[in-house]
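Annotated features, as they stand in Swiss-Prot:
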MUTAGEN   Y45 to A  Activity reduced to 11% of wild-type
MUTAGEN   Q150 to A  Activity reduced to 67% of wild-type
MUTAGEN   H166 to A  Activity reduced to 23% of wild-type
MUTAGEN   H167 to A  Activity reduced to 0.02% of wild-type
ACT_SITE  H167  active site, proton acceptor
MUTAGEN   C168 to A  Activity reduced to 8% of wild-type
MUTAGEN   D171 to A  Activity reduced to 0.8% of wild-type
MUTAGEN   D390 to A  Activity abolished
ACT_SITE  D390  active site, proton acceptor
Amino acid sequence: MTTTTTILETCHIPPPPAANDLSIPLSFFDIKWLHYHPVRRLLFYHHPSSKSQFLHTIVPHLKQSLSLALTHYLPVAGNLLYPSNTEKFPQLRYAAGDSVPVTIAESNSDFESLTGNHTRDADQFYDLLPPIPPIEEESDWKLINIFAVQITLFPGEGICIGFSNHHCLGDARSIVGFISAWGEINGIGGYEGFLSNHSDSLSLPIFDRSFINDPNKIDAIFWKVLRNIPLKTASFPLPTNRVRSTFLLRRSDIEKLKTATKSPASSFVAAAAFVWSCMVKSGDKSDENAPELFIIPADARGRVDPPIPENYFGNCIVSSVAQVERGKLAAEDGFAVAAEAIGGEIEGKLKNRDEILRGAENWMSDIFKCFGMSVLGVSGSPKFDLLKADFGWGKARKLEVLSIDGENHSMSLCSSSDFNGGLEVGLSLPRERMAAFEEVFRASIMAASGPARRSPALVEPL
């Protein structure tokens, strides 16, 4: 059957009329993402409904709750302002009349297949993302959309909420906070329940960039580099020439992996190291001395001095890079080596207040040094669980992070939707590369679990 997605409506949802204008300068945490591709995510919900119910009840309620959520998250409805005169500085701005572009659609694609964990063609998911708004011009500024939504009905089966955001808007904690607030307002408790649950000011977002201590003007250092890079309209990486698969690590798997590390390891370290070593073992091993890099992101809120509040909305991500020779990761004890390298970076830098921002002025040049090297990154975190965003339909059935389609290579990481304490790893790779990874993943998890390992069928991409 030919699958199609039909656009039923396009509209713009503003916050309530009383909203005040707001301008936010980009911190050095924000501005480094200026030319980064949009972050694209899909949330699938099992919520059978008819087209009539969808259009006349569900969609109007989602629009209303989105508008109310924007009351507390004004930047989401705004734009990124990029100066035509690069002596000025980019900023986020909400002005009266700004809004979130929303697309309403219907799909006859196979909902069960899309929400599965088996190998699926990556291109088909892009029908569920909102169109990319063009860059607009205003006086001395270029206006770039920073958030867009598409709500797609699968009649009688479920709903997909697809959204894309410019990374300058905020990191995972911030975006998950907004989506969760939208869901909470849309749910059973409504706006009154949301206000009651968030009566403490510390539970609502703050946008004050004065919390970011930048005495060395790192923001200006980054802008001096980034303003020389041509501004381009975002595009979808189609055709991707990739497939997507989800790999499950149950809690028992993670605990057994922890026992195989040389030093005590967290669940994140165990999962990340395992995937990293499997990627290397299943990839090109022609040069054993070549460096393999793993980028470890961490939320700096509460880790820096003075601390940045947890309800700070924006970017606050610090990254560290674990580096190991390819041959060592491809060896039999490659997982333990990977865990030691990742754990060492976390303990030595990311958990050390004196080290976490050391050399921050060199972040841009450090990024450029990684170009052309073999790198694995991470998108998402079980700590900021989008699957729990409940619009009144229960937790999401599946999260797909489409952003990783445009990277070589990155893994998505989230809590398991089916097994308490488990983790789901999402990958986007060429088909043959995915098959090679799957084979190594299966063999390695069985070896780590020992002879009492459960049925091999459970270690396939689920």
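Cβ coordinates are placed from backbone N, Cα and C, and glycine is handled just like the others.
Original residues throughout; no substitutions modelled.
Keep in mind that what you see is a predicted model, and the values were worked out from it rather than measured.
Of all Cβ atoms in the protein chains displayed, 16 besides its own lie within 10 Å of the Cβ of D390 (mutagenesis position). The mutagenesis positions Y45, Q150, D390 include none with a CA atom within 10 A of the CA of H166 (mutagenesis position). In this structure the alpha carbons, written CA, of H167 (mutagenesis position) and Q150 (mutagenesis position) are 18 Å apart. In terms of Cα spacing, the mutagenesis positions Y45, Q150, C168, D171 that come within 10 Å of D390 (mutagenesis position) are Y45. When the Cα of Q150 (mutagenesis position) is compared against those of the mutagenesis positions Y45, C168, D171, the shortest separation belongs to Y45. The DSSP secondary structure for D171 (mutagenesis position) is coil. Within the same chain, residues at least six positions away from Y45 (mutagenesis position) with a Cβ under 8 Å of its Cβ are G158, I159, C160, I161, F391, W393, G394, A396, R397. Cβ neighbour count for H167 (mutagenesis position): 21 (other Cβ atoms within 10 Å of its Cβ, all protein chains included).
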